[in-house]
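A short worksheet on the structure shown next.
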Amino acid sequence: MKSIRCKNCNKLLFKADSFDHIEIRCPRCKRHIIMLNACEHPTEKHCGKREKITHSDETVRY
């Protein structure tokens, strides 16, 4: 199981084996985080590429 942490303040947000789409607001720093296509053993074929996009409204995509 993988620990998912906020990239801004490093707070543990949740633990998961895999997921397709997660939207969460960090309870500590209030940053809005969107995570797409992550799995325990990521491959481009099964999980897609992970990328980080930062917007002016403090939304972060991984």
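Quick reminder: no glycine exception, Cβ is built from N, Cα and C everywhere.
None of the listed substitutions appears in this model.
Here Swiss-Prot flags Cys6, Cys9, Cys26, Cys29 as Zn(2+) binding site. Within the same chain, residues at least 6 positions away in sequence whose Cβ sits under 8 Å from that of Cys26 (mutagenesis position) are Cys6, Asn8, Cys9, Lys11, Leu13, Ile33. Under the three-state DSSP scheme, Cys26 (mutagenesis position) falls in the coil class.
In the structure as shown, the Cβ atom of Cys9 (mutagenesis position) sits within 10 Å of 12 other Cβ atoms. One mutagenesis experiment named in Swiss-Prot is Cys9 to Ser, and its note says Loss of transactivation ability.
Among the mutagenesis results in Swiss-Prot, Cys26 to Ser has the note: Loss of transactivation ability. The residue drawn here is the original one.
Looking at Swiss-Prot, the entry for mutagenesis of Cys39 to Ser says: No effect on transactivation ability.
For the published mutagenesis Cys47 to Ser, Swiss-Prot gives the following note: No effect on transactivation ability.
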Measure from the Cβ of Cys29 (Zn(2+) binding site) and count the other Cβ atoms within 10 Å, all protein chains considered.
14
